[in-house]
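Copied over from Swiss-Prot, here are the features:
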type	residues	note
ACT_SITE	Cys135	active site, nucleophile
ACT_SITE	Glu207	active site, proton donor
BINDING	Asp44, Tyr139, Tyr165	substrate binding site
MUTAGEN	Phe47 to Tyr	Activity remains very low with 4-amino-5-aminomethyl-2-methylpyrimidine as substrate, and the catalytic efficiency is even decreased by 33-fold
Amino acid sequence: MQVSQYLYQNAQSIWGDCISHPFVQGIGRGTLERDKFRFYIIQDYLFLLEYAKVFALGVVKACDEAVMREFSNAIQDILNNEMSIHNHYIRELQITQKELQNACPTLANKSYTSYMLAEGFKGSIKEVAAAVLSCGWSYLVIAQNLSQIPNALEHAFYGHWIKGYSSKEFQACVNWNINLLDSLTLASSKQEIEKLKEIFITTSEYEYLFWDMAYQS
């Protein structure tokens with residue numbers, strides 16, 4: 001079994017909790033209060049800036065030019081493509097640049113990004129790849145799940161979010177991360193794989209806490 005599938009199987013419980021969370025279901029059914037989503041967009045904007053820094057560690061830790069380029073491209077994708085989803089809602093919700101500049105990450109947000117950065121700093125390229133994977137992969141799974149709800153993709157407000165995270169372009173980015181981790185772990189020991197599982201499950205749990213933080217706002 002490939003390492004990515006092992007991690008995926010072990011994350012099913014917490015990912016199921018994420019999918020069924022009222023914040024996520026509110027996006028899919030178009031019933032989520034806009035003020036909660038507005039708070040989420042601001043916090044996720046701050047998150048993405050730190051998330052990109054974890055990918056930057058991939059450039060530092062990479063042992064060959066090809067992987068360095070791939071991580072560099074991933075940073076560009078976060079700041080240009082994924083951030084475009086946020087910029088759409090920043091305009092829609094009339095969030096000002098001053099608001100973004102003055103916003104502070106919540107404890108859950110800061111703890112999540114600090115954990116990823118810490119694991120990336122002290123680990124190898126494998127730990128970096130594992131640390132960033134659950135965010136993108138779980139978002140893809142969530143968006144694909146929500147896209148099956150009747151009329152969710154056509155929703156005037158939340159449809160853009162679901163389309164963005166269930167798109168072929170976003171799926172390609174996630175697949176790159178999955179394939180990279182699998183290629184890096186072909187000769188990994190059981191102990192090394194269990195450490196990667198710990199990182200993957202912990203970041204998945206942080207994903208749940210992030211949804212809950214936004215819902216409780």
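Cβ atoms are placed via backbone N, Cα and C, with glycine included.
This view paints the features noted in Swiss-Prot onto the structure.
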| residue | record | Cβ contacts under 8 Å, 6 or more apart |
| --- | --- | --- |
| Asp44 | substrate binding site | His86, Phe210 |
| Phe47 | mutagenesis position | Pro105, Asn109, Tyr112, Thr113, Phe210 |
| Cys135 | active site, nucleophile | Tyr51, Thr203, Glu207 |
| Tyr139 | substrate binding site | Tyr165, Phe170 |
For the substrate site made of Asp44, Tyr139, Tyr165, how many Å separate the two farthest Cα atoms?
14
Can you count the other CB atoms that lie within 10 A of the CB of Glu207 (active site, proton donor)?
23
Which residues, same chain and not among Asp44, Tyr139, Tyr165, have a CB within 8 angstroms of the centroid of the CB atoms at the recorded substrate site?
Glu82, Ile85, Cys135, Gly136, Ile142, Ala143, Trp161, Gly164
Please report the three-state DSSP label of Asp44 (substrate binding site).
helix
I'd like the number of other C-beta atoms within 10 A of the C-beta of Tyr165 (substrate binding site), please.
23
